[in-house]
Amino acid sequence: MAGINGAGPSGAYFVGHTDPEPASGGAHGSSSGASSSNSPRLPAPPDAPASQARDRREMLLRARPLSRQTREWVAQGMPPTAEAGVPIRPQESAEAAAPQARAEERHTPEADAAASHVRTEGGRTPQALAGTSPRHTGAVPHANRIVQQLVDAGADLAGINTMIDNAMRRHAIALPSRTVQSILIEHFPHLLAGELISGSELATAFRAALRREVRQQEASAPPRTAARSSVRTPERSTVPPTSTESSSGSNQRTLLGRFAGLMTPNQRRPSSASNASASQRPVDRSPPRVNQVPTGANRVVMRNHGNNEADAALQGLAQQGVDMEDLRAALERHILHRRPIPMDIAYALQGVGIAPSIDTGESLMENPLMNLSVALHRALGPRPARAQAPRPAVPVAPATVSRRPDSARATRLQVIPAREDYENNVAYGVRLLSLNPGAGVRETVAAFVNNRYERQAVVADIRAALNLSKQFNKLRTVSKADAASNKPGFKDLADHPDDATQCLFGEELSLTSSVQQVIGLAGKATDMSESYSREANKDLVFMDMKKLAQFLAGKPEHPMTRETLNAENIAKYAFRIVP
């Protein structure tokens, strides 16, 4: 039957072949039913006898060279030409269509139900017949629900998308807030093991849905206009969101909610259609997140709340078996020198609900890691002074020996103590300079940095830290009594050994210490001719200026407002505490 493949829903034969015999109710069950061209006849009209349709169907089912489209047409009962012109999906094999044809011959209710089931099964794909669903079946709706949860929680979808891209490129990433993590872990239990960047169906569908939503948000974002209401309103901050991004939009629409928002820096309202249509006035309702430091009793309440959370987190970490000294060193390295926290400690911090990273746009004052570091120093106390025998200096080559200046680590340092775990190159270099009076910066750095190109960067950072520390004596002064009246007040370690003021970077402060430069850092700059004023400068945050210099060496940003802070303008923010 060379021409049988030409049969199908269109009811046509091979080009140029026609059936010279009219369709009739004669015997078509034998081989005489085919024309001399051996091509099947046109489908019978709807009012043709049922026996004719059965005979034609039996004939076609016995033909082996049937195409898949023809077998589907047969399984559907060979509908008329006009109905069969609808596009048809690929069907199962001819063996799956044969039971349907035999079932129609019996004309019993059970057979009719079975035939209907076969016709229903005929609309499925080969993957469905094999018992497997197509790719992403159910994964796309699931991924869309996850994205909607993030939108409802007010998450920064663009930031999450950037985090995923960085993770897939094996770059360093900043983990999202606890709210976002809880949503993602609900759907990706192995999130921390990299499930979000895996090739699973749900992860792939989620990344695609997230990118679509980010593009839609960018396309639908209204352009900023210069028109403003008569009341001056602050501009929206570009600071990325933090763990407080999950606060609901309904709180923002109430007076109490907006007041609470003022007390929570870096809070961003959720981007939803309801918020966009809430007001037609061109007023930006987000309070400014930059240069905003909580004042008065509110800041005391926030600090007490942070201390309580930090104490509870320390108990949880101790129950997990985390070494407290290792934790203190890891926190100091991360806060001061921006070095990543080790993975085992990071997982432990995740277990107690603390994100193991500090957002680059976030104030250190409200970060849980900072509260944890202060609580840890309070619990462990100052580090015991270790008596170390000074290592002998590297011998200097004789002057008569000809050598290139950088061909060896020649140094005249007399004291080179062991390096602490929490010290980076800048901190260690500054300590070596203090232990070796008269030594130069380049000479000191050459004693412990081998790479000559890295050496140049370390020298520049150390000089920046030293220049900042030299500004200490030029700062405006605040008496110890006035500092004590601050909220929270300054408490010298010599006077309050059990409740001394902690440095922003962890250590207890004392004016009698020979290695500390105690200052109060204001949140707002004022002219050098003005004395300290709580109304103008805001409340002070007390710290060691040497630690602040190390913090600013790599990235000169104000730890609270993220404005530029360096040796040129430190005197406008800092006040020296005097007895």
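Quick reminder: no glycine exception, Cβ is built from N, Cα and C everywhere.
In this structure the noted substitutions are not present, so the sites keep their original residues.
Variant annotation in Swiss-Prot: S35 to R, described as In strain: T1; the structure shown retains the original residue.
The local packing around L493 (variant position), expressed as other Cβ atoms within 10 Å of its Cβ over all shown chains, amounts to 21. Looking at Swiss-Prot, the entry for natural variant L493 to A says: In strain: T1.
In three-state terms derived from DSSP, V515 (variant position) belongs to neither a helical nor a strand segment and is classed as coil. Residues near V515 (variant position) in space but far in sequence (CB under 8 A, at least 6 apart, same chain), listed by position: S434, K546. As a natural variant entry, V515 to D appears in Swiss-Prot alongside the note: In strain: T1.
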